[in-house]
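Trainee: What Swiss-Prot records for this protein is below:
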- TYR47 to Phe: In DCP1-35; partial loss of mRNA decapping activity (MUTAGEN)
- TYR47 to Ala: In DCP1-32; partial loss of mRNA decapping activity (MUTAGEN)
- TRP56 to Ala: In DCP1-31; partial loss of mRNA decapping activity (MUTAGEN)
- ARG70 to Ala: In DCP1-33; strong loss of mRNA decapping activity (MUTAGEN)
- GLY156 to Asp: In DCP1-1; strong loss of mRNA decapping activity (MUTAGEN)
- TRP204 to Ala: In DCP1-33; partial loss of mRNA decapping activity (MUTAGEN)
- LEU217 to Ala: Strong loss of mRNA-decapping activity; when associated with A-37; A-38 and A-221 (MUTAGEN)
- LEU221 to Ala: Strong loss of mRNA-decapping activity; when associated with A-37; A-38 and A-217 (MUTAGEN)
Amino acid sequence: MTGAATAAENSATQLEFYRKALNFNVIGRYDPKIKQLLFHTPHASLYKWDFKKDEWNKLEYQGVLAIYLRDVSQNTNLLPVSPQEVDIFDSQNGSNNIQVNNGSDNSNRNSSGNGNSYKSNDSLTYNCGKTLSGKDIYNYGLIILNRINPDNFSMGIVPNSVVNKRKVFNAEEDTLNPLECMGVEVKDELVIIKNLKHEVYGIWIHTVSDRQNIYELIKYLLENEPKDSFA
């Protein structure tokens, strides 16, 4: 390797380190419990599936997407458990078969006649993200640092084993604030996530290789016991 190539590689490494540090610090303003940045990608756009209309709706969230480890060791609450919902963590703020034929990043996703479909037994539709409240069990977070307006998008990520244990060992809280196991898959150019409130989001990621990487990371986080740190 030539001196010029080595210098270029070192410069790229330093730039990546700077970006990670910057993203960590920015996320920390919104979520002080951030512990470790696990992955980030420079540009993502967000869609939400409308169960009633059977179509994707493009949301006003575009920017850096990051997935990170959170410190939940203090066993604190996000909000008091209440039968009434109040927005806090998810900010926009079964077996599911998802088909997305048009993978381009444009507003045509919200046309029900273009072959896009999400089939589910759930007939509910929500106008905004549901609340995550009660005991803070959200081991991981996903955030889009929005370039369009001041509102960021965030989503709590919890291993499915934690959700299932909550149903058994904390049934009262689960009754007041029920959570469902999350799911993730990648279809065409969307990473599709079913969140804890059974809402479905599609994330279009500009960097092609990052789509599979983000899918595999979220899948790993959901299918394994929570970790305190990653090497």
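For all residues, glycine too, the Cβ spot is worked out from N, Cα and C.
Computed from a predicted structure; not experimentally measured.
Help me picture where these features are in the structure shown.
Mentor: The DSSP secondary structure for TYR47 (mutagenesis position) is strand.
TYR47 (mutagenesis position): 24 other CB atoms within 10 A of its CB, across all protein chains.
With a 10 A radius on its CB, TRP56 (mutagenesis position) counts 28 other CB atoms from all the protein chains.
Its Cβ placed at the centre, ARG70 (mutagenesis position) has 20 other Cβ atoms within 10 Å.
In the three-state DSSP assignment, the secondary structure recorded for GLY156 (mutagenesis position) is strand.
A sphere of 10 angstroms centred on the C-beta of TRP204 (mutagenesis position) encloses 23 other C-beta atoms.
Using a 10 Å Cβ-Cβ cutoff, LEU217 (mutagenesis position) registers 18 neighbours. For the recorded site, LEU217 (mutagenesis position), the DSSP three-state label reads helix.
Spatially close to LEU221 (mutagenesis position) yet at least six residues away along the chain are ILE67, ASN139, TYR140, ILE157, PRO159, judged by Cβ distances under 8 angstroms.
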Trainee: Across all the protein chains here, work out how many other Cβ atoms are within 10 Å of the Cβ of GLY156 (mutagenesis position).
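Mentor: Neighbour count, Cβ to Cβ under the 10 Å cut-off: 23.
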Trainee: Considering only the mutagenesis positions TYR47, TRP56, ARG70, GLY156, LEU217, which fall within 10 Å of TRP204 (mutagenesis position) when distances are taken between Cα atoms?
Mentor: TYR47
Trainee: Within 10 Å of TRP56 (mutagenesis position) (Cα-Cα), which of the mutagenesis positions TYR47, GLY156, LEU217?
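Mentor: The mutagenesis positions passing the 10 Å Cα test are TYR47.
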Trainee: Rounded to an integer, what is the Cα-Cα distance in Å between TYR47 (mutagenesis position) and LEU217 (mutagenesis position)?
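Mentor: One finds 20 Å between the Cα atoms of these residues.
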